Structures are given as structure tokens and as C-alpha cells.
Amino acid sequence: MYVENSYLSKQLCFLFYVSSKEIIKKYTNYLKEYDLTYTGYIVLMAIENDEKLNIKKLGERVFLDSGTLTPLLKKLEKKDYVVRTREEKDERNLQISLTEQGKAIKSPLAEISVKVFNEFNISEREASDIINNLRNFVSKNFDYSDKK
């Protein structure tokens, strides 16, 4: 177990990096069954069952730009998890929605978070505190809707 009093162990960015990498590794083990990457997983989980979401709004939800989302959405469409349709009023706007298969896997995908949580040596209270602190950190410091 890594607990060290070194320069890196005191760096917020490094601790985020290690945590993110290791958590994603755990998710990846479960996502193989669905032929999904972690990024594909968060995109599917960000789309509500009966929602049509434009690519810009989806990107804001998951902090990804259209250059990253477009190839990912094409892969998800080939797997029959999402469908991409052009908006009638403005064909430049692409609408993303879940297919029946995409809706069907949302429940088992949501259970992955519970499975991953159970692999950690952490209480529900500690997890809740971390989530609240990180949500606060993200909301105070990052706004993906900002123009770059």
C-alpha cells in the first residue's frame, strides 16, 4: 500500500492521478463484459433513458469535447447502445439517444459502481465525504461550458 511522506504523496494532482487510474482500472474489469471503455461507460450513464441530447450538452456533462465524443459515439452506435440523429430544425445539430439495448444495460452498468465501491477499504460515510468534497472542488474550479 502506498503511504509515503514524499514530495509526490503531498501533491493533490498526483493523488488524483493515482486514484483515477486505479479506480478506472477496477471499472474496466467489469466493463469488458459490455465491450465498453470507461469513457464509453460515463457517456452512456450521462444520457437519461428517454432523452435526446445534443452533442454539445453531452460534452458539457462528461467534460469531453466533440473531437473526443464523435468517434466514441460512432463506436457506441455500432454496438447498438446509442443512435445519432440530425435535428429537423437544424441538421448541423446531432441528437444522441439511447437505443433499447442502451437502456437495457443501464441498470447492470449502474451496479458496477457498487461492485467497485465494495472493493475499496472505505466506509459509506468516507465515500460520501469524498464525493461531496470532489463535487465542490469541480464546481468551484471547472466549467466545461466555457469557450476555450
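Glycine too: its Cβ is placed from the backbone N, Cα and C atoms.
Don't look for the substitutions in this one, it keeps the originals.
Summarised by DSSP class, the composition of the domain 'HTH marR-type' (9-139) is 90 helix, 12 strand, 29 coil. Among the features that Swiss-Prot reports, domain 'HTH marR-type' is placed at 9-139.
For the mutagenesis experiment PHE14 to Ala, the note given by Swiss-Prot reads: Reduced DNA binding activity, hemolysin production and virulence in silkworm-infection model. In the structure as shown, the Cβ atom of PHE14 (mutagenesis position) sits within 10 Å of 13 other Cβ atoms.
Sequence-distant neighbours of LYS25 (mutagenesis position) (same chain, 6+ apart, CB under 8 A from its CB) do not exist here. In Swiss-Prot, the entry for mutagenesis LYS25 to Ala states: Reduced DNA binding activity, hemolysin production and virulence in silkworm-infection model. The structure shown retains the original residue.
Looking at Swiss-Prot, the entry for mutagenesis of VAL43 to Met says: Reduced DNA binding activity and hemolysin production.
Quoted from Swiss-Prot for the published mutagenesis GLY67 to Glu: Reduced DNA binding activity, hemolysin production and virulence in silkworm-infection model. The C-beta environment of GLY67 (mutagenesis position), restricted to residues of the same chain at least 6 apart in sequence and closer than 8 Å, is empty.
While the structure shown retains the original residue, Swiss-Prot records the mutagenesis experiment VAL82 to Met with this note: No effect. Contacts of VAL82 (mutagenesis position) defined by a Cβ separation under 8 A and a same-chain sequence distance of 6+ are given as VAL43, LEU44, ILE47, LEU73, LEU76, ILE96, SER97, LEU98, THR99, GLY102, in order along the sequence.
What Swiss-Prot notes for the published mutagenesis of LYS103 to Ala is this: No effect. The Cβ neighbour count for LYS103 (mutagenesis position), using a 10 Å radius over every protein chain in view, is 16.
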LYS103 (mutagenesis position) to PHE14 (mutagenesis position) - Cα separation in whole Å: 36
